[in-house]
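Engineer: Here it is: the structure, laid out below.
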Amino acid sequence: MSEAQLKTSLEALSQNLLPGNQNHCSFDFQLKEIDDSIKQVIKCALVAAEIKNNECLDMLDSGIRELLDAKQRLLLMQQSVDTLANKTSENISDFENKSLLDIYTQIFKELIQEYEEKSDYGKYGTQGEYIEFKKTIWHEQNTDGSDFPSMKTFFNVMNTEEQEADEVMVYSATFDNRCPLTLQPIVHPILSTACNHFYEKDAILSLLNPTCVCPVVGCEARLQRSLLKEDEILERRLRRAQEISNLKEA
């Protein structure tokens, strides 16, 4: 197989996998479809938790896991193409009597087998989308501001190396709905993806120039506009916390 033939074969193999393609089989299209579906599942989970429909929550849990599996398969397909391209560029003579498709298939099988052998915690416990899914349900079911537990709680993980990779997603036991800048209840929250602290939107944006240190005492995270995002679930949680506070004061 000549170098030109090899290059042509690789391009054909990656046509429907690599980012940038516009057809419905492209990597970008499929990944976007999965991400959009995951967002819808999380929104449905909020409603299901609110009306205490546990059967629906179980179905949504299974659904989001299937979507995350599908997303991982896509990413591993892309990784397989990248690995194949690297291998061929290193030593083209190794591919004289081998089919690129067979080699690609073998690489993909090894990667997918490694993924499938992981525990449920290993597959989902540190995935941002699954953590958000569990957070959404937890905060709707625990409006008193209880700590969001370690993700290993949802998988019955005990003293394994996987615990070391657990996401740190703990909120204060006393849920403080006041902005660290205005010291007033937050009405329009914006969340820092750098440290998970949140603030009144206008207050923190006025502090950026173009960056600033997180105003929460003891936090040294440096903020910039691209690290701040609006979060409708957080806004809902803050609103519920304020409603509970008003009832207690009445």
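Heads up, the Cβ atoms here are built off N, Cα and C, so glycines get one too.
Annotation comment: Swiss-Prot describes Cys195, His197, Cys214, Cys219 as Zn(2+) binding site, evidence class sequence analysis. Mutagenesis annotation in Swiss-Prot: Cys195 to Ser, described as No sumoylation activity; the structure shown retains the original residue. In Swiss-Prot, the entry for mutagenesis His197 to Ala states: No sumoylation activity. The structure shown retains the original residue.
Would you situate these features in the structure and describe their surroundings?
Structural biologist: A coil conformation is recorded for Cys214 (Zn(2+) binding site) in the three-state DSSP classification, outside any helix or strand. Sequence-distant contacts of Cys214 (Zn(2+) binding site), defined by Cβ-Cβ distance under 8 angstroms and a gap of at least six in the same chain, are Ser192, Ala194, Cys195, His197, Glu220, Ala221, Arg222, Leu223.
Around Cys195 (mutagenesis position), taking its Cβ as the centre, 15 other Cβ atoms fall within 10 Å, counting all chains. Under DSSP, Cys195 (mutagenesis position) is assigned to coil, being neither helix nor strand in the three-state scheme.
Neighbours of His197 (mutagenesis position), defined as other CB atoms within 10 A of its CB across all chains, total 16.
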Engineer: List, in sequence order, the same-chain residues at least six positions removed whose CB sits under 8 Å from that of Cys219 (Zn(2+) binding site)?
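Structural biologist: When sequence neighbours closer than 6 are ignored, Cys219 (Zn(2+) binding site) has Cys195, His197, Val213 within Cβ distance under 8 Å.
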